[in-house]
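Participant: Have a look at the structure that comes next, please.
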Amino acid sequence: MHALPRYAVFGNPAAHSKSPQIHQQFALQEGVDIEYGRICADIGGFAQAVSTFFETGGCGANVTVPFKQEAFHLADEHSDRALAAGAVNTLVWLEDGRIRGDNTDGIGLANDITQVKNIAIEGKTILLLGAGGAVRGVIPVLKEHRPARIVIANRTRAKAEELARLFGIEAVPMADVNGGFDIIINGTSGGLSGQLPAVSPKIFRDCRLAYDMVYREAAKPFLDFARQSGAKKTADGLGMLVGQAAASYALWRGFKPDIRPVIEHMKAL
């Protein structure tokens with residue numbers, strides 16, 4: 001039996017995850033000791049790994065790529081956010097032995113933009129680049145903030161149109177995107193290999209915030225491009241990472257961490 005409350009992040013790979021450091025900072029704020037580990041589940045072995053974790057005393061888990069859709073199907077019940085996103089990044093062990101799935105990615109993004117970067121989403125025009133799981137996961141919460149308009153652009157138009165129909169937003173081909181957006185969010189994974197979304201530099205001429213959902217070096221190509229093209233402010237996804245983790249922590253423990261000092265702590269590492 002484990003003496004400390006036990007949590008973990010599941011992914012493949014998982015060794016790079018910053019979640020253990022982030023959650024230990026939250027535990028310091030709460031004044032408690034927790035155990036938080038990384039679990040690299042085999043492809044095809046995720047459900048068994050999660051089952052074993054909870055059966056041996058696990059209290060809650062984060063889920064990262066490539067298991068967010070599988071986590072959705074594994075959960076016994078879902079939050080409205082998870083249902084809308086069709087993906088789960090947080091698993092909560094309930095007292096009756098069932099597992100509840102939630103998605104805190106959108107909360108992390110929206111809180112970083114509105115509370116840390118101090119830019120309101122309400123009434124603004126938003127451009128989302130990419131149409132994968134990362135983008136789908138944040139649209140429901142962005143819509144809750146009542147922007148004037150959300151447009152999604154993707155390399156393959158069909159995927160963008162599918163999300164546009166699902167969420168009642170607009171879709172355009174990347175090559176056809178022009179300016180007129182207050183907030184531009186990059187949800188493509190191109191930065192991981194140094195690639196930029198195939199968009200014109202003109203899209204940044206009215207941009208108040210260019211945001212990349214990945215962080216550190218992976219965000220650099222897009223943010224440099226945005227800055228050089230006229231974006232007034234740029235930000236990587238570290239605040240989103242800390243914010244979604246804080247929302248997960250609150251679901252597990254009923255304690256709401258202050259994300260600002262943790263963002264600064266993670267920047268210094």
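Indices start at 1 and increase along the chain as displayed.
From the backbone N, Cα and C atoms, a Cβ is placed for every residue, glycine too.
As the structure is a computational prediction, the values presented were derived from the model and not from experiment.
Residues annotated as active site, proton acceptor in Swiss-Prot, with sequence analysis given as evidence: Lys68. According to Swiss-Prot, the shikimate binding site annotation covers Ser17, Lys18, Ser19, Thr64, Asn89, Asp105, Tyr215. Look at Swiss-Prot and you will find Asp80, Gly130, Ala131, Gly132, Gly133, Ala134, Asn154, Arg155, Thr156, Arg157, Ala158, Lys159, Met213, Gly237 tagged as NADP(+) binding site. For the natural variant Ala85 to Val, the note given in Swiss-Prot is In strain: FA19. According to Swiss-Prot, the natural variant Arg216 to Gly carries this note: In strain: FA19.
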Participant: List the residues in the vicinity of the shikimate site, defined as same-chain residues other than Ser17, Lys18, Ser19, Thr64, Asn89, Asp105, Tyr215 with C-beta within 8 angstroms of the site's C-beta centre.
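Facilitator: The answer, listed by sequence position, is Val9, Gly11, Asn62, Leu241, Gln244, Ala245.
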Participant: Please report the distance from the Cα of Ala158 (NADP(+) binding site) to the Cα of Lys68 (active site, proton acceptor), rounded to the nearest angstrom.
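Facilitator: Taking the Cα atoms only, Ala158 (NADP(+) binding site) lies 22 Å from Lys68 (active site, proton acceptor).
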Participant: Consider the recorded positions Ser17, Thr64, Ala131, Tyr215, Arg216 and say which one has the Cα lying nearest the Cα of Ala85 (variant position).
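Facilitator: Closest candidate to Ala85 (variant position), judged by Cα separation, is Ala131.
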Participant: In three-state terms from DSSP, label Gly133 (NADP(+) binding site) for me.
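Facilitator: SS state of Gly133 (NADP(+) binding site) = helix.
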Participant: Which one is it: of the binding-site residues Asp80, Ala131, Gly133, whose Cα lies the shortest distance from the Cα of Thr64 (shikimate binding site)?
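Facilitator: Going through Asp80, Ala131, Gly133 one by one, the Cα closest to that of Thr64 (shikimate binding site) is Gly133.
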Participant: Please list residues from the chain of the residue listed as 'active site, proton acceptor' whose Cβ is under 8 angstroms from its Cβ, counting only those at least six apart in sequence.
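Facilitator: Counting only residues 6 or more apart in sequence, the Cβ neighbours of the residue listed as 'active site, proton acceptor' under 8 Å are Ala87, Val88, Asn89, Asn103, Gly133, Gly137.
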Participant: Find the shortest Cα-Cα separation between Lys18 (shikimate binding site) and the recorded positions Asp80, Asn154, Thr156, Met213, Arg216, and name the residue that gives it.
Facilitator: Arg216
Participant: Long-range neighbours only, meaning 6 or more apart in sequence with Cβ under 8 Å: which ones does Ala131 (NADP(+) binding site) have?
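Facilitator: Sequence-distant Cβ neighbours: Ile152, Asn154, Thr156, Lys159, Ala160, Glu162, Leu163, Gly187.
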